[in-house]
Amino acid sequence: MHKFDLELSRRANPLLFSAERYEEYPLKYDELKQYLLSQNPSHPHHNSRPYTSIDYFDYLLYRSKNDESEIDLDKKLVSEFALYYVQKEHLNSDDLNPTLNELLKLQPKSADWYEMMLRILESINTTGIDQLTKENNNSFPNSKRARSSTNMGGTDKFNKGAYHTDKADDDKNEILQELTSFLMSNSIQKGIDIKPIPLDDPVKFLKNGINSILDTCVSLEKNTSSPPISPNAAAIQEEDSSKKLEELETAFSDLQLAHNFLTKQFENDRAEYVQDIEKLTRTNRELQDKLLNNHSNLSKTEKKLHELEQENKELEKANNKLNSSRHNFGMSSPASSPVTWDPSSPSSVGSPTSGSGSRSLSIMTSEFKKVLTSTQRKYEKELSDEREHRFKLERELALLKNAEANTSLALNRDDPPDML
């Protein structure tokens, strides 16, 4: 038997062998019987448009542009009229077969060129299918197309007796088809292997199928030479089978309950997992924002610390200059000498101008000392403030660095793994 190529059939006739039509094919004996009865013209439930290749061939030729599942009747009528006219002209004219050289010599789109094209189309028109159908009917008298063509032409060529004879033959062929389909479907369902033989003669096929079934039964009887089963044993087997069936039903219901429970648990776990992912994502975003803020604050603090260090250096330079100037002033000033400051010294007493000069000098010295002392205290206070501020900034910088290290460590620990 030749292997059925479904892909080749799908390419040859995509509408007949489409995936949407698979459900229409009969797979069981009852469906096949109903399908065969619907194909019988004498049956009251005859299908007016059976699913055959000729029927779908019309769909391929005259498919409607608006709806591909319907036939464009206007297009089909026009095409059939054109085929009729071509066939009529072909029968009335001489059978001329133009050659390629004759066609190339003609002027394209001229009257002779169009006439030559019509002759070529007439020679390859599809109305010759009727003659081919007649030849196939003579070769395969048991085919469905032969029976239908015979029934269609019976009213014109035969009398009523011949029609009844054809009807009886159709009934006999229908019975043979029914028996054949019953044998094939049951043998497939029960695992009985029927030896392949040519399917041209259905009677031989049925005989071979019956012989295969009998041989299978005989071999089974030989292999299983067990004593006959008593009624009690049959009852026990039936009870065991019913118990097994109940156990299977119980196990099936348990599996359904377990499946439902696991499905709900999976949905709940998935919802919690999604919530955890959202929470971790939100926490990660907040920590990233805090880290950015800490980085910005750290950069500002470092900048301010650098400015304060520059100011501290300038203040130290000014303080050093002030200390050096004060030391030089104490070493070179006459007001600081003991002779000048000692009121009992002879020079201060005996000098005619010593009274007014020493008084003014002492006043200037005291005022200068006051100014110098206030300036020194001011700079010392500013210097101490700058030192305290610097110490405070250094402590904040250390705290920020520790916080940054802890934040990066926490991010590395809390970073969730990538999920699908």
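Note that Cβ sites are derived from N, Cα and C of the backbone, with glycine treated the same way.
What Swiss-Prot records for this protein:
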- H90 to R: In strain: CLIB 219 (VARIANT)
- M117 to T: In strain: CLIB 630 (VARIANT)
- K157 to T: In strain: CLIB 219 (VARIANT)
- G161 to S: In strain: CLIB 630 (VARIANT)
- T165 to I: In strain: CLIB 630 (VARIANT)
- Q189 to L: In strain: CLIB 382 (VARIANT)
- I210 to M: In strain: CLIB 413 haplotype Ha2 (VARIANT)
- E249 to K: In strain: CLIB 556 (VARIANT)
- S253 to R: In strain: Sigma 1278B (VARIANT)
- S325 to N: In strain: CLIB 219 (VARIANT)
- L409 to M: In strain: CLIB 410, CLIB 413 and Sigma 1278B (VARIANT)
Whole-number Å only: compute the distance from the Cα of S325 (variant position) to the Cα of L409 (variant position). 55
Check: min Cα-Cα distance from Q189 (variant position) over variant positions M117, I210, E249, S253, L409 goes to I210
Could you measure between M117 (variant position) and I210 (variant position) for me? Cα positions, answer in whole angstrom. 58
Using Cβ-Cβ distances, find the residues under 8 Å from L409 (variant position) that belong to the same chain and are at least 6 apart in sequence, listing them in sequence order. none
Write down the Cα-Cα distance for E249 (variant position) and I210 (variant position), rounded and given in Å. 38
If you draw a 10 Å sphere around the Cβ of E249 (variant position), how many other Cβ atoms fall inside it, taking every protein chain shown into account? 10
If one looks at the chain holding S253 (variant position), which residues at least 6 apart in sequence have a CB under 8 angstroms from its CB? none
